[in-house]
Amino acid sequence: MRAERLRLSEEQGQRILRLYHLYRLTIGLVLVLLISSELEDQVLKLVHPELFHVGSWCYLVFNILVALFLPPSRQLLPIFILALTDVLMLCGLFYAGGGVPSGIGSLLVVAVAIANILLRGRIGLVIAAAASLGLLYLTFFLSLSSPDATNHYVQAGGLGTLCFAAALVIQALVRRQEQTETLAEERAETVANLEELNALILQRMRTGILVVDSRQAILLANQAALGLLRQDDVQGASLGRHSPMLMHCMKQWRLNPSLRPPTLKVVPDGPTVQPSFISLNREDDQHVLIFLEDISQIAQQAQQMKLAGLGRLTAGIAHEIRNPLGAISHAAQLLQESEELDAPDRRLTQIIQDQSKRMNLVIENVLQLSRRRQAEPQQLDLKEWLQRFVDEYPGRLRNDSQLHLQLGAGDIQTRMDPHQLNQVLSNLVQNGLRYSAQAHGRGQVWLSLARDPESDLPVLEVIDDGPGVPADKLNNLFEPFFTTESKGTGLGLYLSRELCESNQARIDYRNREEGGGCFRITFAHPRKLS
């Protein structure tokens, strides 16, 4: 019995035990008040008044001491001893009170029932057996001294039967309650596990998910949606506060649910998304489930297919142009070697050669664009990669040009094809050094790596102190064949943008207030699938 414990939970067991103490204290107090009042002779027909008085006081004092000094325990032995003592003391009061007419037998039935909530199986039935035997034996002893007690055997037997019935019924009810609670706990655990799994799946989804109530307050947002909204936490906030365009789109959908929502940008500088709405009817409140599908990857795949077809066409055209262009350049070179040419004619042949070289460079860039291989993104530690890039770059620096590196705090990683990143960065650095040298005679470029404070995405800025780009030409900066130099091909920045997009990165340009230009590359999240 020492090794056995209560099957109830600790909280339930302690609560029932406290109620048991309170019940016994109440009974003891009522008995003491009854024997101390004038109602004793009217209510009780005591056979042994002095024994009943002493027993009532002992019962009250015993229960007070138990309530004050018995430590809470889940061991069965202390509870068994307490219940058995309680039954024996009530049996003594039953005898002193004159047996069945005293009404103490009913208190025994209640005591047995409460004890069997805490004690289960044969241990609980021992308490019922003790009470039943006590009732029968004490009724027998009373019949020896009081002839009227001989008529109480049936009632005493009935009370004993009630003790066993109460024990068995209570144990069955408690057992069923335990099974119900166990099943409820198992189901609650299953539901909790499913909720955790659903939350994990929801957070790992690349599709942004928002749940909005009828007041347009955001109830739930997964990590992808937070990234699209450029926020850390939007729960409880108004949808219109963070994305007025999405709010307007949802209102239009409420008016006409069959309308296909147009693509939009959730935030001004964010990617283009395709929203879709599903109504979640919840009685009087109507919730809306919003899916935000980033279509930049779909557009990127379509762009790659378009470029693949265009690349094959341009490669054929470039190849056809290259042969006659080579003949023109060769003829101009032979003509320039003639001794009969005067100075103006030599100048013309030089122009032919210079423009032929420029045209050949355009053809080379077009062929390079058409032969561009599929991106193979890798997990990159940008700090380590940039440090290696800067260490290896001095061999390509001219005169006293300088390349500076500024690294932000913490671990900064992304997924990108390292060869294509090298190609993009080399092009941007060369442009920056060239324009910086034109403005100051010495080229300087700064590479600054950090995390965007809003999106937490890795950001690399290529900064120069050159003249910058005229405001009226900013919109055309990344278009093919757009150039601000007579010797440029206009394909470098276009190719850089295409390489960034094929790696799910974004490149932007802005003029700095203090002068110069800044190309900003926003990389993809390191856990984003390619």
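Along the chain as shown, the residues are counted starting at 1.
Using the three backbone atoms N, Cα and C, a Cβ is placed for every residue, glycine included.
At each noted position, the model has the original residue.
Per DSSP, the secondary structure of the domain 'PAS' (196-260) breaks down as 32 helix, 11 strand, 22 coil. Annotation source Swiss-Prot lists domain 'PAS' at 196-260.
Positions annotated as domain 'Histidine kinase' by Swiss-Prot, on the basis of sequence analysis: 316-527.
Just so you know, the Cβ of R24 (mutagenesis position) picks up 24 other Cβ atoms within 10 Å once every protein chain is counted. In three-state terms derived from DSSP, R24 (mutagenesis position) belongs to a helical segment. Quoted from Swiss-Prot for the published mutagenesis R24 to E: Complete loss of PilA autoregulation.
According to Swiss-Prot, the mutagenesis experiment H319 to L carries the following note: Loss of pilin gene expression.
Annotation note: N323 (mutagenesis position) sits in a helical segment as assigned by DSSP. The Cβ of N323 (mutagenesis position) lies under 8 Å from the Cβ of no residue that is in the same chain and 6 or more residues away along the sequence. Here the residue is the original one, while Swiss-Prot reports the published mutagenesis N323 to A with the comment Approximately threefold increase in basal pilA transcription.
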Return the average pLDDT for the domain 'Histidine kinase' (316-527) as a whole number.
82
